[in-house]
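Asker: Got a structure for you, written out below as structure tokens; questions coming shortly.
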Amino acid sequence: MVQRWLYSTNAKDIAVLYFMLAIFSGMAGTAMSLIIRLELAAPGSQYLHGNSQLFNVLVVGHAVLMIFFLVMPALIGGFGNQKRYESNNNNNQVMENKEYNLKLNYDKLGPYLAGLIEGDGTITVQNSSSMKKSKYRPLIVVVFKLEDLELANYLCNLTKCGKVYKKINRNYVLWTIHDLKGVYTLLNIINGYMRTPKYEAFVRGAEFMNNYINSTTITHNKLKNMDNIKIKPLDTSDIGSNAWLAGMTDADGNFSINLMNGKNRSSRAMPYYCLELRQNYQKNSNNNNINFSYFYIMSAIATYFNVNLYSRERNLNLLVSTNNTYKTYYSYKVMVANTYKNIKVMEYFNKYSLLSSKHLDFLDWSKLVILINNEGQSMKTNGSWELGMNLRKDYNKTRTTFTWSHLKNTYLENK
């Protein structure tokens, strides 16, 4: 019972202890106040027999108890985190983490979340050699388009980790996991399913958690339900063996429809799948800039779909003061445009569904792929060209129709 309360890391348990201290201190302070009032109310009858020192002790003790052991623990201890949270997030809307009775399918959730985090997520871990006085815990943040708020809430509810922040006047939302339990849970879920150089950040996060758990006897007792994370190697299994590519595509992939009106050849509607990632993952370590290449994972994806891997170079104008400063970005790109190879893309994403709003684009995209595969390119009524034109009216960036029925009973949940 003693260990239950003294070693608890639950915020509600800690708040209850603060309230208990405040109540006990309030009772003691009230008793002192009563003695002081009796002493002052009867000048001719000295209850303390003229002991001025004892009277002064009671006055000072009453003030200390009521201010530092009643008011501060009750208000700051019991409500401090809530007040600070509200004041620091005036520009954010925090979405409720509703409690759903969902069971996780780790074999599918792990790869999907790994792909999602390796695409649009970050795992931030302070360097152990940092000279900063303030040490902070690992932080996991996943960025979603504003249209994918439903997915962010779904994953937050499913894993019971973190909170979803909707930024005011921004076109994105953030799923942020900062508490120890949440970070520990998510690192365990994606352990063994990472495929890109971001694995390096995962390892640092897992090592931080292991070192923190074993740092002191008190910490170890507090976190006795948390075992050390047994760090697994990079996942080198076949791309089609799990949902990793679905998570990565929800982050950085897209399904496009091009309408090609050529002069020397007939007009065509061209559906294609594209995934583009930067070429290198950079990490500053002891003033040494270490590069890790994305070539191997992108080559594996290209091989899976039997297409070529392309290298792309782009110059971005940084607009520094009045001078045009350019920064060159290098990326690898996988593009599947062949009709028969698009069928394999369909087979994969029918098995491991996308969960973002891109799922709706994929369904429309699939209609065009199936029509072209069955009937070929056609400018006729109800042909591929007409279908492509109609689909593009509510598609990708122009989409205004969103449904989320595909988030009910997903393959990420046990069945």
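Positions of Cβ are set from backbone N, Cα and C atoms, glycine also.
Substituted residues are absent from this model; it holds the original ones throughout.
These came from Swiss-Prot, pasted as-is:
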- Phe55 to Tyr: In strain: Capensis / YB4237 (VARIANT)
- Val60 to Ala: In strain: Capensis / YB4237 (VARIANT)
- Val71 to Trp: In strain: Capensis / YB4237 (VARIANT)
Asker: Within 10 Å of the Cβ of Val60 (variant position), how many other Cβ atoms can you find? Include all protein chains, please.
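Answerer: Around Val60 (variant position), other Cβ atoms within 10 Å: 11.
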Asker: Which one of the variant positions (Phe55, Val71) has its C-beta surrounded by the most other C-beta atoms within 10 angstroms?
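Answerer: Selected residue: Phe55.
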Asker: If you measure Phe55 (variant position) to Val71 (variant position) at Cα, how many Å is it?
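Answerer: Rounded to a whole number, the Cα-Cα distance is 23 Å.
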Asker: Rounded to a whole angstrom, what is the C-alpha distance between Val60 (variant position) and Val71 (variant position)?
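Answerer: For Val60 (variant position) versus Val71 (variant position), the Cα atoms are 16 Å apart.
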Asker: Can you check what DSSP calls Phe55 (variant position), collapsed to helix, strand or coil?
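Answerer: The residue in question, Phe55 (variant position), is helix (DSSP, three-state).
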